[in-house]
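Engineer: One structure, as structure tokens, below. Some questions next.
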Amino acid sequence: MADKLPYKVADIGLAAWGRKALDIAENEMPGLMRMREMYSASKPLKGARIAGCLHMTVETAVLIETLVALGAEVRWSSCNIFSTQDHAAAAIAKAGIPVFAWKGETDEEYLWCIEQTLHFKDGPLNMILDDGGDLTNLIHTKHPQLLSGIRGISEETTTGVHNLYKMMANGILKVPAINVNDSVTKSKFDNLYGCRESLIDGIKRATDVMIAGKVAVVAGYGDVGKGCAQALRGFGARVIITEIDPINALQAAMEGYEVTTMDEACKEGNIFVTTTGCVDIILGRHFEQMKDDAIVCNIGHFDVEIDVKWLNENAVEKVNIKPQVDRYLLKNGHRIILLAEGRLVNLGCAMGHPSFVMSNSFTNQVMAQIELWTHPDKYPVGVHFLPKKLDEAVAEAHLGKLNVKLTKLTEKQAQYLGMPINGPFKPDHYRY
């Protein structure tokens, strides 16, 4: 049984360093600290056996310890082979929480790690906390006998949410799920402001390239693409956007970006960033037209946006510069610099999003787990959202850290607007 192996990490000796990093992160994660203050005594997650599959970072470690403080048992794996921060994993293992994650897993090891999270000493998992859908898919396809005992899934990211809706449409989804990604305090903060900071961190750590004056091509102009485009423009790049959606394309044009196709943009760019969550965004024909030493990276969840297989099969030479940085020599004499093997550049080459913005996302995760565990009758099989009032509560929990002072409605104003004096302040369809 899996419970015979308490953990598997790169180096348990990194635990002390990891604990120091967690202590600092906690001070930057007021939402999770609020959850501990509110619920540590009542332990609403008592009895929950949560299998988690989400990037094993310092911030995730704070989330894990929050879930445990609220009464849950937790077993954890990372949702990406390169995203684990080994000191964070070691700190969690040292705290006695089963974790199976290390930076640089093989694809086989990655699946093995997920498998280790399914069985607890008192029985199999009964809750899922997922990022990207790999854990959800594994249980539905390989372990369907466990589905009847699972109360719910909370899904972190755009790719995983697409997966849930696809499963629902095909009649495959068997467990209630909460779409955490589309909570306003997740998608409009983590996806936008998080990527705005962590993309540049990843590119700079990997290449130390001067961004000012370069042409940067951003594939996709959703919340992630918007954050990436803002960051690159802020550093002085001329940014080109590619898009399939006319609304997003118009938004990009109105912000002053050139919008064109990848077939055109590939000839101009010095830096390429894919943000789409789709397949086949940068292909062989694009590589062949790129400038010498074009930098290519991805910040979408999976490694399917960039055709890395084409590079490996068609390049004359591949030179590893350092971990997660490879330089390919093409037959035309031009070189392509690929970051993180086409996987998440901000986690493969840097530390991911800052703690503060992840506190937004992870507070939503905690609330979703509490909702699904304590109110199962409210959530039939399907894909659900957190109530607007909880979304606003997540935002409110982070205002004090930024010295924000909210204006309060008067009774007259509330009556005039036709809303409760303490919110919710916007209808569910409001887009922010």
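Cβ atoms here come from the backbone N, Cα and C positions, even for glycine.
At each noted site, the model still has the original residue.
These came from Swiss-Prot, pasted as-is:
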type: BINDING; residues: THR57, ASP131, GLU156, LYS186, ASP190; note: substrate binding site
type: BINDING; residues: 157-159, 222-227, GLU243, ASN248, 299-301, ASN346, HIS353, 426-430; note: NAD(+) binding site
type: MUTAGEN; residues: ASP131 to Asn; note: Strongly reduces S-adenosyl-L-homocysteine hydrolase activity
type: MUTAGEN; residues: LYS186 to Asn; note: Strongly reduces S-adenosyl-L-homocysteine hydrolase activity
type: MUTAGEN; residues: ASP190 to Asn; note: Strongly reduces S-adenosyl-L-homocysteine hydrolase activity
type: MUTAGEN; residues: ASP245 to Glu; note: Changes active site geometry and alters affinity for NAD
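Let's see these features in context: how buried, what's close, how far.
Structural biologist: Residues within less than 8 Å, Cβ to Cβ, of ASP190 (mutagenesis position) and separated from it by at least 6 positions along the same chain comprise HIS353, VAL357, MET358, ASN360, SER361. In this structure, ASP190 (mutagenesis position) is part of a helix by DSSP.
Under the DSSP three-state reduction, HIS353 (NAD(+) binding site) is assigned to coil, being neither helix nor strand.
In the three-state DSSP reading, ASP131 (mutagenesis position) counts as coil.
Same-chain residues at least 6 positions away in sequence with a Cβ under 8 Å from that of LYS186 (mutagenesis position) are, in sequence order, GLU156, VAL180, ASN360, SER361, ASN364.
DSSP assigns ASP245 (mutagenesis position) to coil in the three-state reduction, outside any helix or strand.
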Engineer: Quick check: of the binding-site residues listed here (THR157, GLY222, ASP428), which one has the Cα closest to that of ASP131 (mutagenesis position)?
Structural biologist: THR157
Engineer: Hey, for the substrate site built from THR57, ASP131, GLU156, LYS186, ASP190, who else sits with CB inside 8 A of the CB center?
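Structural biologist: Not counting the recorded site residues, we get LEU54, HIS55, THR157, VAL180, ASN181, HIS353, MET358, SER361, PHE362, GLN365.
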Engineer: Closest to THR57 (substrate binding site): which of the binding-site residues GLY222, GLU243, GLY300, ASP428, going by Cα position?
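Structural biologist: Nearest candidate: GLY300.
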Engineer: Given the binding-site residues GLY222, GLY225, GLY300, which one's Cβ is surrounded by the fewest other Cβ atoms within 10 Å?
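Structural biologist: GLY222, out of the binding-site residues GLY222, GLY225, GLY300, has the fewest neighbouring Cβ atoms within 10 Å.
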